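Now, the feature entries from Swiss-Prot:
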type    : residues                                               : note
DOMAIN  : 104-194                                                : domain 'ACB'
BINDING : Tyr136, Gly137, Leu138, Tyr139, Lys140, Lys162, Tyr181 : acyl-CoA binding site
MUTAGEN : Gly145 to Ala                                          : Normal palmitoyl-CoA-binding activity
MUTAGEN : Pro152 to Ala                                          : Slight increase of palmitoyl-CoA-binding activity
MUTAGEN : Lys162 to Ala                                          : Loss of palmitoyl-CoA-binding activity
MUTAGEN : Trp166 to Ala                                          : Slight increase of palmitoyl-CoA-binding activity
Amino acid sequence: MGDWAQLAQSVILGLIFSYLLAKLISIVVTFKEDNLSLTRHPEESQLEIKPEGVDSRRLDSSCGGFGGEADSLVAEQGSSRSDSVAGDDSEEDDDWEGVESTELDEAFSAATLFVTTAAADRLSQKVPSDVQQQLYGLYKIATEGPCTAPQPSALKMTARAKWQAWQKLGAMPPEEAMEKYIEIVTQLYPTWLDGGVKAGSRGGDDAASNSRGTMGPVFSSLVYDEESENELKIDAIHGFAREGEVENLLKSIESGIPVNARDSEGRTPLHWAIDRGHLNIAKVLVDKNADVNAKDNEGQTPLHYAVVCDREAIAEFLVKQNANTAAKDEDGNSPLDLCESDWPWIRDSAKQAD
């Protein structure tokens, strides 16, 4: 009886082992078959699954010569092999683009460093203002993209010019902006690369951050920093008019400082008072015989300023003081031309003048 029990047990174990072995073989066969089939991810492109034991470099080759199992794979997948090769080429192109982009970034950084170093050098050639503005616009596009900053006041000439240079470039690609920036620098300084490398080894970030001079703060923001820009030089009397300091203003005039003294932009204290909206200062200056028709370097009078800044009370005061409503600036515009507000009195004044 005991022998029969052992025999039955052996048979059962044998059956179990046979079942497991058959299952294992089935899994292996299924796995191999899966390796030879094409799978597709719902959100990704076709993937080429290669069978075990086949050299992947051979499957990626554009040549023939596949045998046996490899030939069967190509027949099943159709054009998937060519897609895979195209994908590999695309990845290689991306790699090259990355290298080119890095080289362009480095060249652009070297160019900007050279420009800031040249700007700090007073012996360097003077760059025309229109070129400065163009460089500024290209720099902003390359580093920040399209202009989204609000338009500065018309009275902030430098800031407005920079904003316009940036804004007119629209959605120019940063890479194109970098290339054009480098091109302009090369036109200005054909040997800039040698100088740029030397400057980089000497100055570094300090040279860039402290640069001022002919180029001005070319890479600064649009904030019009009147106290730090070397482009604008004002005397104390202009500062008092700008800040509305009546007592100090009167002391300056009484000490002999001309009431129509001009700053580096041709502005008088009256221009500054109106720019900041100080009607009381304007009245003090006019009382001290300030010229209500004085023109700055752009040909604009205090009335131009009042109209552009939409300061009706000051504009009306100036007109009553015989300010010329028809005075033309360098662009050929009079205060009347620039007036966008509905001020009947300024129209009536212009008619009376005619």
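Using the three backbone atoms N, Cα and C, a Cβ is placed for every residue, glycine included.
Original residues fill every noted site, and no substitution is shown.
All chains included, 21 other C-beta atoms sit within 10 angstroms of the C-beta of Tyr139 (acyl-CoA binding site). Residue pair Gly145 (mutagenesis position) / Tyr139 (acyl-CoA binding site) shows a Cα separation of 9 Å. In this structure, the C-alpha atom of Tyr136 (acyl-CoA binding site) lies 7 angstrom from that of Trp166 (mutagenesis position). Candidate mutagenesis positions: Pro152, Lys162, Trp166. Nearest to Tyr139 (acyl-CoA binding site) by Cα distance: Trp166.
Closest to Leu138 (acyl-CoA binding site) by Cα-Cα distance, out of the mutagenesis positions Pro152, Lys162, Trp166, is Trp166. In this structure the C-alpha atoms belonging to Lys162 (mutagenesis position) and Tyr181 (acyl-CoA binding site) are separated by 15 Å. Taking the Cα atom of each, Tyr181 (acyl-CoA binding site) and Trp166 (mutagenesis position) are about 13 angstrom apart. Here acyl-CoA is bound by Tyr136, Gly137, Leu138, Tyr139, Lys140, Lys162, Tyr181 per the record. The longest Cα to Cα distance in that group is 15 Å.
In this structure, of the recorded positions Gly137, Gly145, Pro152, the smallest number of CB atoms within 10 A of the CB marks Gly145.
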